[in-house]
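Asker: Swiss-Prot feature annotations, pasted as is:
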VARIANT   Ile18 to Met  In strain: ATCC 51908
VARIANT   Leu91 to Phe  In strain: ATCC 51908
VARIANT   His113 to Asn  In strain: ATCC 51908
Amino acid sequence: MSTPNPETTAQRLIVNDIRPLSIETEIISLTKDIITHTFIYLINHECIVRKLDERQATFTFLVNYEMKLLHKVGSTKYNKYTEYNRKYGTLPMPIFINHDGFLECIGIKPTRHTPIIYKYDLNP
């Protein structure tokens, strides 16, 4: 009886672990393409002008994000992306600070497993 080759086992584990990671890497990449200073400015402008609460501001952010995503990648890739998001709950989420009644978006967490993209990290 032969023992399993440790290299093969490690490779199998790596392949299994990489699949969702590669999709998350794609999510970060797409989010960085979509989230710009202009995008953040528009969200913050909406928050101030319409005096949105956090739930409304998050909804506004996601609607704008999805519209830009659909425009950027086309419907086929968009459908795969949103299907993955629904399954794993990995929609990008805005991070707000409350300044005495008005919200400011200071960053985005692309998924629950990925790092935050801060407003000041974006190219103007």
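A Cβ is built for glycine as well, from the same backbone N, Cα and C atoms used for every other residue.
Here the original residues stay in place, and none of the substitutions has been built in.
As the structure is a computational prediction, the values presented were derived from the model and not from experiment.
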Asker: For Leu91 (variant position), which residues of its chain lie six or more apart in sequence with Cβ-Cβ distance below 8 Å?
Answerer: Leu62, Asn85, Thr111
Asker: Long-range neighbours only, meaning 6 or more apart in sequence with Cβ under 8 Å: which ones does His113 (variant position) have?
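Answerer: The answer is Glu24, Thr90.
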Asker: Tell me, by DSSP, whether Leu91 (variant position) is helix, strand or coil?
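Answerer: It is coil.
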